[in-house]
Amino acid sequence: MDSLATSINQFALELSKKLAESAQGKNIFFSSWSISTSLTIVYLGAKGTTAAQMAQVLQFNRDQGVKCDPESEKKRKMEFNLSNSEEIHSDFQTLISEILKPNDDYLLKTANAIYGEKTYAFHNKYLEDMKTYFGAEPQPVNFVEASDQIRKDINSWVERQTEGKIQNLLPDDSVDSTTRMILVNALYFKGIWEHQFLVQNTTEKPFRINETTSKPVQMMFMKKKLHIFHIEKPKAVGLQLYYKSRDLSLLILLPEDINGLEQLEKAITYEKLNEWTSADMMELYEVQLHLPKFKLEDSYDLKSTLSSMGMSDAFSQSKADFSGMSSARNLFLSNVFHKAFVEINEQGTEAAAGSGSEIDIRIRVPSIEFNANHPFLFFIRHNKTNTILFYGRLCSP
């Protein structure tokens, strides 16, 4: 399961860099865990080159922490076999169960589904495996005659699954009579901070978008003993904010330089992120924390992004091989739509009632000011499994 979490986190960083290429100076927010899960449901039925490409993009066939020459790496990827694949699905079953454990301190809901043209019969083995490993099953629908109604039905289903926060996942004209298979996924999270911000301490402050431009934001403030970590290259400082019960954390990476975000994004790798955010690197400080309140909602049609990352065959009617899913010769993935929403406020993410427990560690610790008044990266992490659930870049609240 550890190697699967590593794969998901590596995929998160690779996807973030790819999305950043076409979103310079813009906010980014997505759930890498949700996208990985839903793509793996499709990977369950992929064969041949289609499966190999998907495994590569999802980082399944990468030796964790092992470096080798390009030729050896290429050979090893070709040898990625069925037993590895079955282990991945079994690990996903365990990981999903662990992450989605019922918890009174936060709400985490995921919505994953495949909608397939009803004239394409799915293999019983695929249906059984999908239910066993992912607790889901494909929905047979009539794209040929009722494509727009199906689009509306899918949107309604996702909206229900995410407490009304994810609306209109599939835009107008995104589904038509030629659609054969659509993968949809969304993740909803509502959590309360271990230490909540006092509303009366929130004031209007400038957020510096760059050296010449700033905008007024509602800046929250607290003074607490919190965990800080320092990054030497490029110069940045990180902070960990626990949610109640400490199962989940918000991790913030704040460049020292106002214009340092791009440099930090380019430098970040899974190995470095793991090192920076490890318990060994965390130090307890008396922190004067300034953090903007913000809402982010981002929608992505990931077809072109995932294709450019290396899994183009899955989207090709002539090349896609989903023979593990169905005997139909021209079954291919039409689109992968993803939408994620987050609200950071005094209580936590989303407006939530209740008071956070106060834990006061009565020891003398160094003090530091952490002023998130310029662009930064943030992650929401499931701590027990070390899995990144959400990745975000805040350039302008």
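Cβ coordinates come from backbone N, Cα and C, glycine included.
Heads up, this one's the original sequence, none of the swaps are in it.
The Cβ of Cys395 (mutagenesis position) lies under 8 Å from the Cβ of Gly25, Lys26, Asn27, Ile209, Leu261, Pro375, each of which sits 6+ residues away along the same chain. According to Swiss-Prot, the experimentally introduced change Cys395 to Ser is described as follows: No effect on cell proliferation.
Following the DSSP three-state reduction, the secondary structure of Cys395 (mutagenesis position) is coil.
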